[in-house]
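According to Swiss-Prot, the protein carries these features:
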MUTAGEN   Arg50 to Gly  Complete loss of RNA-binding and suppression of RNA-mediated gene silencing
MUTAGEN   Lys77 to Gly  Complete loss of RNA-binding and suppression of RNA-mediated gene silencing
MUTAGEN   Arg94 to Gly  No effect on RNA-binding or suppression of RNA-mediated gene silencing
MUTAGEN   Lys112 to Gly  Complete loss of RNA-binding and suppression of RNA-mediated gene silencing
MUTAGEN   Lys127 to Gly  No effect on RNA-binding or suppression of RNA-mediated gene silencing
MUTAGEN   Lys165 to Gly  No effect on RNA-binding or suppression of RNA-mediated gene silencing
Amino acid sequence: MNVFTSSVGSVEFDHPLLLENDLTSLSINCDDVHCSSRALCYIYDIHSSRHPSIDEHQFLRLLHGPDDAVTLGSFLKTLIWILSHDKNLPEEYRLPTIMMSSSYVKFFTEVKPRPPSTNCWTCRMSKDNLPFTVPSVKGFPPDAELYIVPISDHDGKPVKFDNRKTLYRSPSKKRHKYVISSDKPPLSARYVKYVDSSALESLPGSSPAVL
């Protein structure tokens with residue numbers, strides 16, 4: 001598979017994928033099947049409608065080679081959707097789309113899993129999934145001594161710990177689960193006591209994280 005770009009001459013047609021990347025033409029050859037600028041712009045329009053966060057620059061980088069398996073997977077799903085559900089797909093775009101699907105699926109042997117999101121608050125605040133103190137939590141007394149205690153890592157694997165204070169289950173639905181350790185009961189009824197006997201055992205061969 002080869003990606004061809006050009007910034008010389010007149011632009012083939014007015015489309016943001018070309019204009020925003022300062023290109024006059026863009027095409028891909030997949031096993032001797034030519035995918036034109038118009039076909040790629042058509043695919044971009046559908047992919048961006050399904051994934052609004054992707055812009056023209058990101059899509060061009062994607063065409064040259066996806067950075068991670070999640071990005072690649074979403075792009076392949078778009079190509080499959082076009083082939084299976086798009087009633088407006090021009091017939092001349094069908095074969096290029098098929099060949100692109102066949103070519104891009106091979107990237108799975110090269111891409112790496114996406115690293116954990118740096119937007120996860122618990123991942124940023126907790127070192128090695130250890131409890132950490134917070135100045136306040138809505139629904140608890142302002143003078144309470146509070147800790148956030150992770151009970152699973154970012155991938156959902158349970159975290160074992162040793163705790164000396166009462167734990168309360170957080171109503172948070174976030175992926176990285178945690179409970180709240182407090183020396184005073186909560187003021188809000190939405191927090192309930194959390195008891196997990198397996199989590200109160202120390203890790204073999206390691207020192208427990210004591211609050």
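Every residue gets a Cβ built from N, Cα and C, even glycine.
Arg94 (mutagenesis position) sits 63 Å from Lys165 (mutagenesis position), counting Cα to Cα. The mutagenesis positions under consideration are Arg50, Lys77, Lys127, Lys165. Their Cβ neighbour counts within 10 Å are lowest for Lys127. Its Cβ placed at the centre, Arg94 (mutagenesis position) has 14 other Cβ atoms within 10 Å. Cα spacing between Lys77 (mutagenesis position) and Lys127 (mutagenesis position): 36 Å, rounded to the nearest whole number. Between the CA atoms of Arg50 (mutagenesis position) and Lys127 (mutagenesis position) there is a gap of 36 Å.
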